[in-house]
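Q: Okay, here's the structure, questions in a sec.
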Amino acid sequence: MLSLSCSSSSSSLLPPSLHYHGSSSVQSIVVPRRSLISFRRKVSCCCIAPPQNLDNDATKFDSLTKSGGGMCKERGLENDSDVLIECRDVYKSFGEKHILKGVSFKIRHGEAVGVIGPSGTGKSTILKIMAGLLAPDKGEVYIRGKKRAGLISDEEISGLRIGLVFQSAALFDSLSVRENVGFLLYERSKMSENQISELVTQTLAAVGLKGVENRLPSELSGGMKKRVALARSLIFDTTKEVIEPEVLLYDEPTAGLDPIASTVVEDLIRSVHMTDEDAVGKPGKIASYLVVTHQHSTIQRAVDRLLFLYEGKIVWQGMTHEFTTSTNPIVQQFATGSLDGPIRY
């Protein structure tokens with residue numbers, strides 16, 4: 001889990017030798033042994049909070065639109081005080097390939113949102129832009145009403161943390177499960193090693209893993225690695241008096257898993273958020289989460305509201321129960337898996 005704080009600047013938790021592009025230069029982070037790590041971007045872990053069960057009488061969104069803004073407007077909600085993240089008319093290209101073409105939407109407090117659509121339509125790209133790993137070529141990203149320019153380290157925005165769980169678990173191969181889950185606490189907190197070790201054990205138990213603390217990632221199955229990454233997203237410094245709310249972004253959390261393992265991960269995502277408390281039973285910080293997925297089971301089990309990305313635009317949005325009954329031809333084809341329709345490969 002890569003958890004990025006909007007409140008200050010330090011290093012991100014990235015796999016060894018992974019490069020990311022800033023707005024003006026390319027930076028490279030190489031992760032050596034734990035004691036030698038240099039932080040440039042603040043990375044933080046915390047408990048993620050429950051989604052909101054939205055109304056069953058939500059307005060249907062069956063017409064094609066150029067942007068994704070407006071779900072709450074359609075429902076008559078004019079107050080934006082509960083908006084945590086907003087993307088306004090976001091564009092992004094890589095070379096000659098235009099990935100995002102004017103994407104707009106809002107993530108509100110307490111929501112569980114799914115981003116779906118065919119491969120190559122910009123789902124992971126918009127996730128990285130929201131997390132601050134990529135800067136949009138055009139358009140704006142607002143964090144709790146404050147405009148963020150460029151990458152997350154370009155300016156300080158307090159009041160919200162944004163976590164990103166990569167499609168791969170992004171665990172450090174040379175570190176044990178205990179060291180992976182408690183990584184930031186060992187490096188950045190004032191907690192003792194015994195305190196961290198106990199908290200890691202409790203957090204792993206909360207995601208259904210016991211007795212794996214001393215194992216290496218290579219000794220775990222794919223599903224277990226996903227759960228370790230989830231545990232890393234839930235753990236936080238319990239000695240702090242104030243913990244800011246967090247929005248957690250999942251990039252295909254069930255990719256590569258069998259149906260049963262997928263169900264375990266989906267239910268963990270939902271149940272951990274629904275408890276409204278952290279791994280050790282203390283009150284949690286209610287926020288929101290967003291899941292990028294291709295899996296129908298994830299759509300049905302883990303999210304309440306859907307955004308459909310196609311050719312770089314949000315062409316449909318609605319509630320989960322509307323997905324299979326939509327008259328939108330693009331959504332119909334995606335829902336049924338038919339080869340006949342607008343989506344071509």
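Easy rule for this one: first residue shown is 1, then count along the chain.
From the backbone N, Cα and C atoms, a Cβ is placed for every residue, glycine too.
Found this in Swiss-Prot, in case it helps:
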BINDING   Gly117, Pro118, Ser119, Gly120, Thr121, Gly122, Lys123, Ser124  ATP binding site
DOMAIN    85-336  domain 'ABC transporter'
MUTAGEN   Phe94 to Ala  Reduced ATPase activity and transport properties
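For each feature listed, report its degree of burial, its nearest neighbours and the pertinent distances within the displayed model.
A: A coil conformation is recorded for Pro118 (ATP binding site) in the three-state DSSP classification, outside any helix or strand.
Taking the Cβ of Phe94 (mutagenesis position) as reference, no residue of its chain lies under 8 Å away while being at least six apart in sequence.
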Q: So how many other Cβ atoms are close to Gly122 (ATP binding site), meaning within 10 Å of its Cβ?
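A: Cβ-Cβ neighbours of Gly122 (ATP binding site) within 10 Å number 23.
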Q: Which are the residues of the chain, Gly117, Pro118, Ser119, Gly120, Thr121, Gly122, Lys123, Ser124 excluded, whose CB is within 8 A of where the CB atoms of the ATP site average out, their centroid?
A: Leu309
Q: Taking every protein chain in this structure into account, which of the binding-site residues Ser119, Thr121, Ser124 has the most other Cβ atoms within 10 Å of its Cβ?
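A: Counting Cβ neighbours within 10 Å, the top one is Thr121.
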Q: Within 10 Å of the Cβ of Gly120 (ATP binding site), how many other Cβ atoms can be counted across all chains shown?
A: 14
Q: Work out the three-state DSSP category of Phe94 (mutagenesis position).
A: strand
Q: Using a 10 Å cut-off on Cβ-Cβ distances across all protein chains shown, tell me which of the binding-site residues (Gly117, Pro118) has the largest neighbour count.
A: Gly117
